[in-house]
Amino acid sequence: MAQPDSSGLAEVLDRVLDKGVVVDVWARVSLVGIEILTVEARVVAASVDTFLHYAEEIAKIEQAELTAGAEAAPEA
């Protein structure tokens, strides 16, 4: 059997840390129409620099959503 190529694994790990991987999970379990479990998770695997850039972009998106929601709300 051939040994796994450690340089290939190192390259994959380097790319994952450089680019980052985000796994976004949403699941709901219901029994007879009654929700018994909801799972929401976001897992990020990245270098600190990549994660900070990702967090900044997510904050911009959330701020834009809040601004759009405030503009759409009718004034009293």
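Quick reminder: no glycine exception, Cβ is built from N, Cα and C everywhere.
So, quick note: what you're seeing has the original residues, none of the substitutions.
Mapped onto three states, the DSSP output places ARG15 (mutagenesis position) in helix. Neighbour count (other Cβ atoms within 10 Å of the Cβ, all protein chains): 11 for ARG15 (mutagenesis position). What Swiss-Prot notes for the published mutagenesis of ARG15 to Ala is this: No gas vesicles. Decreased interaction with GvpF1.
What Swiss-Prot says about the mutagenesis result for LYS19 to Asp is this: Decreased interaction with GvpF1. No gas vesicles. Over all protein chains present, the Cβ of LYS19 (mutagenesis position) has 10 other Cβ atoms lying within 10 Å.
Here the residue is the original one, but Swiss-Prot notes a mutagenesis experiment at this spot, GLY20 to Ala or Asp: Greatly decreased interaction with GvpF1. No gas vesicles. GLY20 (mutagenesis position) carries neither a helix nor a strand DSSP state and counts as coil. Sequence-distant neighbours of GLY20 (mutagenesis position) (same chain, 6+ apart, CB under 8 A from its CB) are VAL44, ALA45, ALA46, SER47, THR50, PHE51, TYR54.
For the mutagenesis of ASP24 to Tyr, Swiss-Prot gives this note: Greatly decreased interaction with GvpF1. No gas vesicles. The structure shown keeps the original residue. When other Cβ atoms within 10 Å of the Cβ of ASP24 (mutagenesis position) are tallied across all protein chains shown, the result is 9.
The Cβ of GLY33 (mutagenesis position) lies under 8 Å from no Cβ of any same-chain residue at least six residues away in sequence. Under DSSP, GLY33 (mutagenesis position) is assigned to coil, being neither helix nor strand in the three-state scheme. Under the heading of mutagenesis, Swiss-Prot lists GLY33 to Val and annotates it as follows: Decreased interaction with GvpF1. No gas vesicles.
Among the mutagenesis experiments that Swiss-Prot reports, TYR54 to Ala, Glu, Ser or Arg is described with the note: No gas vesicles.
For the recorded site, TYR54 (mutagenesis position), the DSSP three-state label reads helix.
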